[in-house]
Amino acid sequence: MAEDTEYKKLPVEERCVHKLWKARVDGYEEAAKIFRELDDEKSPEWSKFAGLIKKMVVDSNALAQEKGLEAALIFVENSGLAGRTVGDVMTGIVQKCIAAPKTKTKELSVQVALMYVEIEKQEAVVEELVKGMEAKNPKIVSACVAATTLALREFGHKVIGVKPLIKKLAPLMSDRDKTVRDEGKQLAVEIYRWIGAAMKAQISTLPQVTLKELEDEFDKLKGERVEPSRYLKSQQEKQAKIADAAATEDAYNEDDGEAGVEEIDPMDLLDPVDILSKMPKDFYDKLEEKKWTLRKESLEVLEKLLTDHPKLENGEYGALVSALKKVITKDSNVVLVAMAGKCLALLAKGLAKRFSNYASACVPSLLEKFKEKKPNVVTALREAIDAIYASTSLEAQQESIVESLSNKNPSVKSETALFIARALTRTQPTALNKKLLKLLTTSLVKTLNEPDPTVRDSSAEALGTLIKLMGDKAVTPLLADVDPLKMAKIKECQEKAEIKIKVAGPKKETRPASAPTAKAAAPAKTVAGSVDPKPVTRPATTGARKVLKKPATVSGGGATSAPTAALKAGGKPLATEREITPEELQEKSEEILPAEILNGLVDSNWKNRLAAVEQLLGEISGFDAKQAGISQILIRTISGRKPGLKEMNFQVLKFKLDIIRSVAENYPLTTTTVDLVINEIIEKLADAKNGAAAADVLSAFAEATKLEYVVGKVLSFAFEQKSPKVQSEAFNWVNRSIIEFGFQLQPKTLIEDVRKGVQSTNPTVRASAIQMVGTMSMYMGKALMMFFDSEKPALKSQIQVEFDKNVGEKPPKPVRGVQRSSGGTAGNSPDNEDDDGGAAGEEEPINMADLLPRVDIAPQITEALLKEMSDKDWKTRNEGLTKLQAIISEARLIKPSIGDLAPALAHRLVDSNAKIAQTTLAICEQLATAMGAGCRNHVRNLFPGFLHALGDNKSFVRAAALNCINSFGEKGGYKEFFESEMIADALKGGSPALKTELWAWLADKLPGLPPKSVSKEDIHSMVPHLYAHICDRNADVRKNANEAVLGIMIHLGFDAMNRALDKQKPASKKDILAALEKARPNLPVKPLPKGKHQAPIPEEPKLKTVRGGGAGGAPGIQKSATARVAGGQDKQVPARKKDEDIDTSPLLCANSAKNQRLLDEQKMKVLKWTFVTPREEFTELLRDQMMTANVNKALIANMFHDDFRYHLKVIEQLSEDLAGNSKALVCNLDLILKWLTLRFYDTNPSVLIKGLEYLVQVFQVLIDEEYILAENEGSSFVPHLLLKIGDPKDAVRNGVRRVLRQVILVFPFVKVFGYVMEGLKSKNARQRTECLDELTFLIESYGMNICPQSAVREIARQISDRDNSVRNAALNCIVQVFFLSGEKTYKMIGHLNEKDLSMLDERIKRAKKTKKPTPPPSVDVPAPQRHDSIEIEDAEVGNGCDELPPPDEDGTFDQAPSSQLLLLQQQLQQLQQQAQQQKPSGPFGLDSQVISEIEKDWVRVDQMEQKPLLNVDISSLDEPIKVRPTRAGIHYPQEKFDRLISRQHYMQQTLTTSPSSTAGMTSGVSPYRSPMRLQHQQPQQQLENNIPNLADVLPKHDPQLVKVIKGVSSTDTLKARAAINELAAIIEAPEKQAVLRDYEEIFIQNVLAQFKNLSQIPSAQSVVVYQPLLSILYTFFHANILGKTLSVACIKNLMSALLNLMADPKLAVGDDSQYNKVINGICLKVLDKVDFTNLNCALIRLLRETCPEAKLPKFTDLLMKCIWRNVKMLPERSNELNYDAVILEVHEFMLALPSTWWQNRPSDTPMRTIKTILHNMAKVKGNAILQHLNQIPTHSELHTYLIRILKNFQKDGSASGIGASPQRAKEIASKRISHQTHDTVSQIFKLISDRDTKQQGLQKLYDFKQQNPDIDLSTFLQGSSAPFHKYIEEGLAEIERNQNAGSTQDNRTDVNYQNNGPDPDFWMDRLQYHMTGGAAKLASARSADDGSHMLDNKVVDENLCLNGMNAQKASLIKREKRDMSPNRLQHLQAKLAQIKKENHAQ
């Protein structure tokens, strides 16, 4: 048995490949377990198993194979590497699994296949399954078919492509195996379910019996709705949202109930065919034959080809289309015309969208041919024009359509109208803009009145269809002049019309998301007439809804149309709304506005109107922005109520305009509302007093809608006015708006308006317009001047002067933009945040060529001109070309539509007359310039002619052809040149001259073209010709072909070109390979292949932009390309190339080119060296920079070689050159570093390691020379270096660390720190770990000066990282920060969860044991000297030295600034020096004489009479503590509790401590120190000092107790109540309460969590938990030792929850208000129990967070009552208050909510409450409160207010009342102290201040107080410190105790336990006081409060004297006190607890 299980000791990976099948099963199961636990798909663990998955699925053992499939399924589902395994795994599944005997194995194999589909590997899965369908085993075939069917059923046809499956149906259906046939049938049915009837054509070849069976199955599926049941992983989240949205919408949309099959285009299932190659060679010749039968034969052949091959391959069909068009237009035989029309229809259908290039030439001819009346011809023409329309649009053919509707022939008009009607049934409404709609409607209305009834009927049908499509609202207003009879006919046609496509109509209104307000009477469901703003033409976009099977219909009036001015290119429509009727307006305005305002607006007295508008303006911001139509209601109320905006009083009008502006700024605004008032506001621009206000209103309108829309309205209305003032001011406003908003306008429209202004006769208007033109010139440049070329010279000179003012000025940045409202309306929703809102962004460059009006020269290209150009006489042809030149020159800019001119020019390009060809080339170049980008449409026709001319024998023709090609390329792009293999055809049969020129052109242009701009297939077609020409006999051809190799290699790559060599002859391979190898070094470095999860690299601009110069045209590219390819070889003889190519220059040259490179990068002239993966542009840039810097050419070639061995050679050469050429290294350092960064992205480790070794040498040289890296050098190197710090190889990581440590010495470490911080964002856990280690090193080396607080917070976030190494590194880094910053670290790290914080605390504890904190080097101050630790017998002894206590090792949270720290340490040193000089000789460093003087009157303890102790039965202490059982089984273990209570080994330790540790231990609790830290720090310090305490000997974070506490927050009420009962048993027992001391924070958090849970369930269910929960909370705060150390945040959250419960009537069930009483009692307990400082801070913080929120008023009132209660207690508890913390919290309140914020609030009571706190603190502290303002800026509101308070105190004489309450101050003032009494007390205090007489002074002071009990001594203690107060009080108390003790032997054991005596809590607290060291607390208080560096000398002397007296007193007590045994201490604790319990019971 031992041998059988031996394999379990092996790693999982080895078990998975073990020879023993049981071991493999175990390995597979363990692997599956590991896969389930991995939650990171990119975890390195996945890579260990990636290669094993394929073996798991083909395991020879059946059981192991099953387990392997289970593991593989989990792997594929969760791993990011699963995609890499699909090929091997699917092959194994198909071969071994899918037809396995075991059912589970088959099921698992199918599930794995489906999971691969889910992770988007469906192509590979289908490919393998299709291969399996060809297997010999029928079981495998049937299983593969079944799996494919299942995948198609679950994922749908969009994921599983059906095209390859349809091809397999025929063999599957005819297979001899019945199972295969049945599965094939199921697959066919499933395919039909998804694609419908489109499949039938594909299976028509099947046997009729099979077809009949399938048809029967298909009929069963009719009407079935199909949807995927499973989605790809990338779609799942999106589909879930879509499904939810669809479910919601379907509830309100009944018309979507019908199910339908999403139709698929049958053409998508076909393969395209090239029919051009199949056409007869004599086709065109036959088509020109005179005999019609021959022409018919030619067309029949074409028709057969088109019928047999419905889908056509892309190609050059221009000649075929022209031939068919010629037959249609010219042929007199109607049969041939019909055949040509049918062929044209088939051709258009076969090319689909690709026919668009030919549509414009065909449509006019077809419309014209409709004059033919033969039915067969008309039918054929209809089919043709309908097929062509699928590739074009009505807008593109509008001119031809309008012209045909004006034709004289009625048939043409009728058929054109019918064509429009048919086209509209297949057109989306959005395709018809307002201009086109108006044009069509106007033309059709004209034909509607034709005398021919056919024309009228056709026109009515077209108009009816138009109304059906667009809606009545859009079309009916354009039919106002149509008589009723014709309108009735149109309506009849509208009803009959049927839209044949799914119209993306406007989205239906759904229910409002929230209920309407109480005032608004809006219906529950929005109706069509709603005034809610909505997009005008917003289509429905429900992605989950399928297209209905039957054609959808659109009801009239369903769509609305937006004004074209409201649209911007690529923008979204503006919001509109329904115009409210006057009755509705009256009703709604009365609902929201008071009657006095409405009446005042129409009052005849202007003063009343003024008062009304003033009142309305003040209330304008208080309305509900979500109320429908609020803007329209308010604006129309102002403008619609007489006198409205016709107001004659300028003051009233000013307020009205301000109201409208405020509405536009604060509420959603639509164009409907703007249109109602904008004209009246534009008129007010001319108002002398209110013009500016009107302009502000227009600007507000522009912000709320769009600037373009408002500007259009303003200028349009201004020119309708005759007032020059209005026009002038309108131009002025537009001018200002352009500057404020940026140029967010359509320049073309604006230019037309401004030209009107420039041409105005009024000089003011003209001047304003000219000024606006000058502003426009800043945005549009000097080209704007061409629009004013036709103006008069004087006017042009004025415009030029304005242009000159703005020469060289950049447009200012926009300061205003589209308003972003949160109202939630359509007009201001995030959906409408388009580009118009980006006011702050840079304006897009304006293409002036697009703005210039273009002329359509198509009408001028007449048949006569074309005939003249094709005349046989060359002179006539030349005259025709000359006329054409004149036409183009006159038009200057033309439209791309030039009719049949392009084919005519193509014939002239190959003209036999060279002069004609040259002229034609010049015309083509002229066309490109005049046409712009549109010239690309004619490349297919003209480019073959250009290439022909490029091979002409005459050089001037070749030069003209080259210029023409370049012009077309620059204007329209080069992509079209490479399509259709035009270049390949030219190279194939061209002349040597053509080959030479064409290869030269390609060598020039190809390197500069972006890689993806040209299809690889098109370039690949040139490779065979390239190889042939490399070996051509012509030397020039060979030379230029060799030069073109690099350009082609850039696009195809070396490997692809190398593979193409296989088809070459062996004799040619050597030369071709040599050419490839020569070009290869110049090839740019390839970027890393993109992984599955890597973001795609965006396509970069052309290479010319890399150089960053101004002129980036063709010459620049040509020059650079030549330099890259040949390196000057065109000047050399090829025979001597090998010798002359050797570069003997130094590797690196010393020059000053580096400075220029740095300047270029700073000025953004070149690319910044920042990238994720190196792209080609960066490689080319670096190569060019190296060439410019004269780097050795051979070195450059090796640097950019694809083979890594060349890179190693480069590094070796550079290393050898380093020693003797360091100056050159510095000059080229940036280039070397950049090249090495490229190597960081290579995968070869040898290059990487060698490169790092070289970098170590380089930086050592730089360090020796004390060189400092430039900013550009460091920023281009360090970030890339950090990428390799997380490399898996140790050698690489170590090298990177070594280099980085060197970089710090030559580059500012602060910047290095920033780059390392950026490295934390990496997804690589190892990189994050290393970066954190480097940050630790930097912080340790350079201190906290380099580490901002935000960086510490970011580092702390890494503590919660999943990776353990990252967590440890982050913890180490924060520990280092803690050593330097102390407790301040906790504030810097921000919020951490409990788990992370506990880890950090534990790590800090451990680190402090091994390493002491060292101050950062930035503060060079000598450390304070510490005295040796002194062992004492009790913790009550103080420091025993008259110096400030040394700082606590744990530090404090709030550290003083560095300057204050320096001052404190200097003062500390002085005090230490004084102490050393005057060091007493007595014990503990005290003065023995003083000790003797103090001891002389004391009575020793052993001399006192012993008084018998009370006989108290303490047997109960030995009884076990009973724990109440609960139903949930939650309890604290009894044996553990007993062990904790009686842990004797802690009690028996020697009680020793040191002054420093004691002082540190008992320092006051900082209000900012979290309770979690207190739990760790205080017990740790107590254990270190061996101070016994019940709570301290308990375990910290006992898991069982934590489980009980966390049970309180359980959502299970039974479990929660059980946990509450368990805790109640602990809290109610005083002896057990100490257990919870360290769990207070956790307990409160869980209580709050339960409160949150209860708030979400009904009251009836929650009450049963509220009762015990509130009870235990009351008990908790009623306990003596609990609740005192809660943090500020915990108190704030608790008080918020309690006050919310009191404010919320949820718990007030019936008349019973007991719950509120209980909660009120809890609040009072909290206010009395918790730390007073933390309480005040928490309440102030809660008030700060409450005020801006919409909290219940009762909540705020309760909160302020709590604060007022604290204010009343302030004089009594002032000693407990940390003034610094409270004042800082008040400061934060005033910063967040300053006094200005309260001015607009209805009540400022909270602010006055806060000021009351300050007032009372100032009254208590007096001027001393200024000592607590260290953290408050002097310019703050708090500081100013305190100074004002103190000044008032001085005036009132109240500043002396420090430390007294107001009531006490009155009592003191009422009592007149005599001068003699005052002198007496002063003499007594002088005695106390003297060391020799202080005891005598205390006795006299006690006697004086006994004799004068009415005199308050606090008056005489004003100005002294708190420790001196405490010394006086304790001294008097000690004397009183001695007096009362009388003859008793031990006054500390004479305790009266009567009920009227002190509360037992007092004795427990006093016991705790003695245990933890009362004197230590005094020392801590002294260190916290005395502020010695701020007080005067008198107070300092008093404090120092006090220290000495404390030391003497402590020393005496310790000598006389007996040892207290641990047992006695334990029994005393238990006895006091018992007495306390009895006291409570009574």
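Residue positions begin at 1 at the first shown residue.
Backbone N, Cα and C define each Cβ position, glycine as well.
Among the mutagenesis results in Swiss-Prot, Trp21 to Glu has the note: Impairs microtubule polymerization. Disrupts tubulin binding; when associated with E-292. The residue drawn here is the original one. Of all Cβ atoms in the protein chains displayed, 15 besides its own lie within 10 Å of the Cβ of Trp21 (mutagenesis position).
For the mutagenesis experiment Trp292 to Glu, the note given by Swiss-Prot reads: Impairs microtubule polymerization. Disrupts tubulin binding; when associated with E-21. Every protein chain shown contributes to the tally, and the Cβ of Trp292 (mutagenesis position) ends up with 13 other Cβ atoms within 10 Å.
Trp606 to Glu appears in Swiss-Prot as a mutagenesis experiment; the accompanying note says: Impairs microtubule polymerization, decreases microtubule lattice localization. Counting only same-chain residues at least 6 apart in sequence, those with a Cβ under 8 Å from the Cβ of Trp606 (mutagenesis position) are Met648, Asn649, Gln651, Val652.
With a 10 A radius on its CB, Trp874 (mutagenesis position) counts 13 other CB atoms from all the protein chains. The note that Swiss-Prot attaches to the published mutagenesis Trp874 to Glu is: Impairs microtubule polymerization, decreases microtubule lattice localization.
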Express the distance between the Cα positions of Trp21 (mutagenesis position) and Trp292 (mutagenesis position) as a whole number of Å.
83
Looking only at DSSP and grouping its letters into three states, which state does Trp874 (mutagenesis position) belong to?
helix
Can you check what DSSP calls Trp21 (mutagenesis position), collapsed to helix, strand or coil?
helix
Whole-number Å value for how far Trp874 (mutagenesis position) lies from Trp292 (mutagenesis position) (Cα to Cα):
32
Trp606 (mutagenesis position) falls, by three-state DSSP, under helix
